[in-house]
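A short worksheet on the structure shown next.
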Amino acid sequence: MDANFEMPPVGGMNDDDDMDFGDGASFLKVGEEKEIQQGLKKKLLKEGEGYETPENGDEVEVHYTGTLLDGTKFDSSRDRATPFKFTLGQGQVIKGWDIGIKTMKKGENAVFTIPAELAYGESGSPPTIPANATLQFDVELLKWDSVKDICKDGGVFKKILAVGEKWENPKDLDEVLVKFEAKLEDGTVVGKSDGVEFTVKDGHFCPALTKAVKTMKKGEKVLLTVKPQYGFGEKGKPASAGEGAVPPNATLEINLELVSWKTVSEVTDDNKVVKKVLKEGDGYERPNEGAVVKVKLIGKLQDGTVFLKKGHGENEEPFEFKTDEEQVVDGLDRAVMKMKKGEVALVTIDPEYAFGSNESQQELAVVPPNSTVTYEVDLLTFDKERESWDMNTEEKIEAASKKKEEGNSKFKGGKYSLASKRYEKAVKFIEYDTSFSEEEKKQAKALKVACNLNDAACKLKLKDYKQAEKLCTKVLELESTNVKALYRRAQAYMELSDLDLAEFDVKKALEIDPNNREVKLEQKRLKEKMKEFNKKEAKFYGNMFAKLSKE
């Protein structure tokens, strides 16, 4: 699943893990639909190979597209061109998946209609899936493999001695706490710890530990058989205090327990805002943009100097702010929107997302220029901004209008990125208008045109010319003679060096409004740019022919 969408389990391990649902569902004809159980339906689109189906514990690999019943797509591995992998029957996905995919053969393609009680139930999975939603998944089962050979090359075999809790596994950035004892095949102890903490990607002792912990759950105990390439290879390891030497090319046996771990995640794609969970929160909901949050905060410099402390004093009220309103530094704003209620996290923020290159006087100390800062954040409560599915049609139009006005205000203040977000949110409120009255559809259309046009202006300011072009095209699909859309798309085309397309839009705009001053100025700028381009092209071909004639 992608970074913004989670497929959490509903109710943990399945009660139906030992039951067989394959008799009917595995022998459907193409185009036939049948109920498997509890309202879960399967429709066969393409037959698979052979007769085998995956079992609990198998690691399956699928492509899927998930939609609501109205056709709204909320997630797709196909769009990412990356198959989705999970372990069947371990509660890593919704219950409907664990049941349904056990009925599939390799290469089979089917559509599963999954009722809410086998999906996300009454809570849904905001912001993409409403409460009590019946879902449809178009799933293709690509393959499945045994999980025992964890590196798929015979280098590390894993035998589970004690099953772990829940369904999560540590990731590369996480800090794990493990106990282990490593022996040679003759029983000689060559490594041992009753509790060592390390970052997964940095590893500890030998490469096999990193490989293994990424497949383990909290509290899981395993026996690893480790070949030399994941141990100490051709060089081996010299003896140390209380531990024997590892000879060259030795196979190891390691008893390993994953005691716990602290989840560390990248809040931003550039790894400049990182969040480490110190205490897990409750549920799956997180604050959205525009949510009102209440937190306890401690802000520190890298040397430990405390520059901010909120909500920790006796009888002191929690610190309250509204997300996505620049009321706190950008990195903190983004991190809080990744937290759950009750979660305590340590957020490390590079200067770019904190106070930048300027000195900043804070409550308890000065933050010097270009400072990396940390915040310990305790998210106490939050009130989310209402989502579109919680509104009737009148409220959706009203909310879209409000977001448009907020966007206009941000634009006038030169805050183009924030303005763009407001316009995008406005359009989302009214994107699906099938339930609108005719009058409401007219209002929604006018709002879509205005917001997409204004958003295009933001994208031009932000130099995101490709997105500006796409937004103008959306407007022209609604109003083919919209001069502003033609004008702004021409600007985008010029910056993208698509001069012929820019010329077409300018000419069309002037046909509609011959006296438009802005378009005329753009036409003049376009002619100058085309003249400059033609000169460069002539020079290029002149030099090329000169070289050819010399040869």
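Placed from the backbone N, Cα and C atoms, the Cβ positions cover glycine too.
Substituted residues are absent from this model; it holds the original ones throughout.
What Swiss-Prot annotates here:
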- 57-145: domain 'PPIase FKBP-type 1' (DOMAIN)
- 173-262: domain 'PPIase FKBP-type 2' (DOMAIN)
- 290-383: domain 'PPIase FKBP-type 3' (DOMAIN)
- Lys484 to Ala: Reduces interaction with HSP90 (MUTAGEN)
DSSP-derived helix, strand and coil totals, residue by residue, for the domain 'PPIase FKBP-type 2' (173-262): 10 helix, 43 strand, 37 coil
Average pLDDT across the domain 'PPIase FKBP-type 1' (57-145), rounded to a whole number: 94
Residues of the domain 'PPIase FKBP-type 1' (57-145) by DSSP state, where helix covers H, G and I: 16 helix, 38 strand, 35 coil
Secondary structure tally of the domain 'PPIase FKBP-type 3' (290-383) (DSSP, helix then strand then coil): 10 helix, 41 strand, 43 coil
Lys484 (mutagenesis position) - helix vs strand vs coil (DSSP): helix
